[in-house]
Amino acid sequence: MGWIRGRRSRHSWEMSEFHNYNLDLAKNDFSTRWQKQRCPVIKSKCRENTSPLFFCCFIAVAMGIRFIVMVTIWSAVFLNSLFNQEVQIPLTGSYCGPCPKNWICYKNNCYQFFNESKNWYESQASCMSQNASLLKVYSKEDQDLLKLVKSYHWMGLIHIPTNGSWQWEDGSILSPNLLTIIEMQKGDCALYASSFKGYIENCSTPNTYICMQRTV
C-alpha cells in the first residue's frame, strides 16, 4: 500500500510537473505567436511613422543647408560691398552731361574709380590717356558724392616745395577749408579719403586712383 501511495504520489507530482510544463509551453507558444503577429503590425506602424518623420528630417536638413548657403552668399555680398573701393552714387536731383562709357556721371562731372594700383605719376598718365585728369576737389556742394568714398585714392593734388603750397594739376591753388590735409607719410602727393580729407603720401607709392572729367 505504501508503494502504491508512493507511486500515486510520484504520478501526481509528474502530472503536476507535466501540467506545469505544458502551461509553460502554451505560454511560450502564445507569447511567440503574439510577438509574430505583433511584429508585422509594429513594423507596419513603424514604417508608417518613419516615412513622414524621414521626410520631415530630409526637409529640415535641406532647409538648413539652404540657410547656410544663403548666409554665406549674403556674407560675401556684404563684405564685398564693405571693402569694395568703388562707390555707389545716389543720382537723385543730379544733373549731368555726356560721359565715357561706364563712368559715373554726377552734377556735370564724370568720375571713374580705378582699382588697379599705380604711383601718382602713372595714375596721372592713365587719366590723361582717357582725356581726363586725376580727381580735383573744388566744391563740397557739387561733389558731395565724395563723402561716400571709403578707401584711399590718388587725386590730382601735389605739394610745391618752393612755396609750400598745394596745387592741382591745372596749377590752381587748393582753396582754404576745402580739404583737411593730414600727414600720413613724408611726400609731395595726396590721397583722397572720405569726408573731404587729404592724406600726404610718397608719390612713388602704388595706390588706386580716381579720374575726373568735366562735362562743361
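Placement of Cβ uses the backbone N, Cα and C atoms for every residue, glycine included.
Sequence unchanged from the original; the noted substitutions are absent.
Feature annotation from Swiss-Prot assigns domain 'C-type lectin' to 98-213; the stated evidence is sequence analysis.
Sequence-distant neighbours of V61 (variant position) (same chain, 6+ residues apart, CB-CB distance under 8 A): none. Annotation of the natural variant V61 to I in Swiss-Prot: In allele NKG2-D*02.
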By DSSP, how many residues in the domain 'C-type lectin' (98-213) are helix, how many strand, and how many coil?
14 helix, 49 strand, 53 coil
Helix, strand or coil at V61 (variant position) [DSSP, three-state]:
helix
